[in-house]
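Enquirer: What follows is a single structure, and I will ask about it in a moment.
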Amino acid sequence: MGNFIITERKKAKEERSNPQTDSMDDLLIRRLTDRNDKEAHLNELFQDNSGAIGGNIVSHDDALLNTLAILQKELKSKEQEIRRLKEVIALKNKNTERLNDELISGTIENNVLQQKLSDLKKEHSQLVARWLKKTEKETEAMNSEIDGTK
């Protein structure tokens, strides 16, 4: 019986396909792609520093530092969001696995109860048949006594 449960759990895990998890994965991929694009843009900003002259260097540097600070904050918030989404995905996967385990145990319990019901119905039929035979014999005995006294 233990092997049956393990086999059922393995089958449930293999058959598991959660569209919500797939969409979460797609969202994660899109956000990682956005992050890569922003990093590439940040690299472009640092490469274009050679053509500045005199006072423009300071204002250009300030603009780059501002942009860098903004992008770093955004990157940090996106990384936190990614971490949070990964935790949500892990929790949902755990809940899904727990639900599948409950379904499997419920199915097994249902099968056991169905077998018990079948056995009890069979036993009931046998008891009714024995009782009817006994009652028939008693009736025949009474009838023979009545016929014998007449």
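Please read every residue number as a count from 1 along the shown chain.
Note: Cβ is positioned from N, Cα and C throughout, glycine not excepted.
None of the substitutions listed is reflected here, since the structure keeps the original residues.
Annotations per Swiss-Prot:
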type	residues	note
MUTAGEN	R35 to A	Impairs interaction with ATG5and autophagy
MUTAGEN	F46 to A	Impairs interaction with ATG5and autophagy
MUTAGEN	D101 to A	Significantly reduces autophagic activity; when associated with A-102
MUTAGEN	E102 to A	Significantly reduces autophagic activity; when associated with A-101
MUTAGEN	I104 to A	Significantly reduces autophagic activity; when associated with A-108 and A-112
MUTAGEN	I108 to A	Significantly reduces autophagic activity; when associated with A-104 and A-112
MUTAGEN	V112 to A	Significantly reduces autophagic activity; when associated with A-104 and A-108
Enquirer: Just how many other Cβ atoms lie inside 10 Å of the Cβ on I108 (mutagenesis position)?
Expert: 14
Enquirer: Can you name the residues of this chain that are 6 or more positions from F46 (mutagenesis position) yet have a C-beta less than 8 Å from its C-beta?
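Expert: Those within reach of F46 (mutagenesis position), by Cβ under 8 Å and sequence separation of 6 or more, are L64.
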Enquirer: Could you give the Cα-Cα distance between I104 (mutagenesis position) and V112 (mutagenesis position), in whole Å?
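Expert: V112 (mutagenesis position) has its Cα 12 Å from the Cα of I104 (mutagenesis position).
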Enquirer: Give the distance between the Cα atoms of R35 (mutagenesis position) and D101 (mutagenesis position), rounded to the nearest whole Å.
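Expert: Their Cα atoms are separated by 38 Å.
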Enquirer: In which DSSP state, out of helix, strand and coil, do we find E102 (mutagenesis position)?
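Expert: Where E102 (mutagenesis position) sits, the three-state DSSP reduction gives helix.
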Enquirer: So of D101, E102, which of the mutagenesis positions has the fewest other Cβ atoms within 10 Å around its own Cβ?
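Expert: Selected from the mutagenesis positions D101, E102 on minimum Cβ neighbours within 10 Å: E102.
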Enquirer: In whole Å, note down how far the CA of V112 (mutagenesis position) lies from the CA of E102 (mutagenesis position).
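Expert: About 15 Å separates the two Cα atoms.
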Enquirer: If you count the other Cβ atoms within 10 Å of each Cβ, which of the mutagenesis positions I104, V112 comes out on top?
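Expert: The residue with the most neighbouring Cβ atoms within 10 Å is I104.
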Enquirer: Return only the integer: C-alpha distance in Å from I108 (mutagenesis position) to D101 (mutagenesis position).
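Expert: D101 (mutagenesis position) has its Cα 11 Å from the Cα of I108 (mutagenesis position).
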